[in-house]
Amino acid sequence: MEIQNTKPTQTLYTDISTKQTQSSSETQKSQNYQQIAAHIPLNVGKNPVLTTTLNDDQLLKLSEQVQHDSEIIARLTDKKMKDLSEMSHTLTPENTLDISSLSSNAVSLIISVAVLLSALRTAETKLGSQLSLIAFDATKSAAENIVRQGLAALSSSITGAVTQVGITGIGAKKTHSGISDQKGALRKNLATAQSLEKELAGSKLGLNKQIDTNITSPQTNSSTKFLGKNKLAPDNISLSTEHKTSLSSPDISLQDKIDTQRRTYELNTLSAQQKQNIGRATMETSAVAGNISTSGGRYASALEEEEQLISQASSKQAEEASQVSKEASQATNQLIQKLLNIIDSINQSKNSAASQIAGNIRA
């Protein structure tokens, strides 16, 4: 029996040693993935629930580490695929693999590589599932941040509106009070002062008429016939009782009352104007107070928006890392299939060789 071989035996052993070294490197990467997965506790069941309490920094760091390791595994997988592709070219029907020089250790090495890749595929699948849960948790956190952002904006708007309306109402009430006081001063103090002024003017006019009448009237009293040229002297004119009462109660007291009412009117007017100014100033500051009360809500909304962006970034990185892990798992699966094909080819070659040997012995 002649079994063709395109590579020398020494070269085949060299390739097996190289693949063993690469398998050790892949074993180390698989251990790294298992260490990463150990930091993400999960409750495995029909509906797995993420129980991790990683903060944003830890999540970003974990995602970056997973992405870095996934890139390394992807490069190693591509290299392994190329090596196996080159090896598969030697397993065509025209160029059958020669197993006559292979020892049991070489076959065991190929089987160990297949087992190692199977474990790596399992770890990558588990890591991809865990990263998917992390991405879901980050997306859920982003949705909660959106809800809290809306509530903060709504509460700040309500607070600002209530504050502005309340302060405006206080200012309007103060202005209305000032206007009412000014109207009261006009109705009471100014009207009283004007009435007293009319009374004073009437009193003076009546007194002047009475004096003029007494001075110009002829004297018929017999006691004045003998006065001669002094009969019209002021000292000889007798005043009536009304005139004496007017003179005994001078108009100074009435003028004082008028002055008092005038001063009271002016004071009340100034007080009313002050209230109006305070009311207008209060209403003008209501907008500022409303903006200040609303700014707190806007600040809280901005914080929630920042948390939302962080959660979205974390979710995106976790999804990308999960996708890379799934792709690496698929590549590993393809590599395992090729190794299994190699093992199957070896078994077929061994069986064929055994059959030919048995036939030769019988012959």
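Each residue, glycine too, has its Cβ placed from N, Cα and C.
What Swiss-Prot says about this protein:
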type	residues	note
MUTAGEN	SER345 to Ala	Significant loss in invasion ability
MUTAGEN	ILE346 to Ser	Significant loss in invasion ability
MUTAGEN	ASN347 to Leu	Significant loss in invasion ability
MUTAGEN	ARG362 to Glu	Retains 32% of invasion activity
MUTAGEN	ARG362 to Met	Retains 66% of invasion activity
VARIANT	THR11 to Ile	In plasmid pMYSH6000 and plasmid pCP301
VARIANT	LEU84 to Arg	In plasmid pCP301
VARIANT	ALA353 to Thr	In plasmid pMYSH6000 and plasmid pCP301
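Here the Cα atom of ALA353 (variant position) is found 12 Å from that of SER345 (mutagenesis position). Straight-line distance linking the Cα atoms of ASN347 (mutagenesis position) and ARG362 (mutagenesis position), rounded to a whole number, equals 22 Å. In this structure, SER345 (mutagenesis position) is part of a helix by DSSP.
The recorded positions under consideration are SER345, ILE346, ALA353, ARG362. Their Cβ neighbour counts within 10 Å are lowest for ARG362. Rounded to a whole number, the C-alpha distance linking SER345 (mutagenesis position) with ARG362 (mutagenesis position) is 26 angstrom. Taking CA atoms as the reference points, ARG362 (mutagenesis position) and ILE346 (mutagenesis position) are 24 Å apart.
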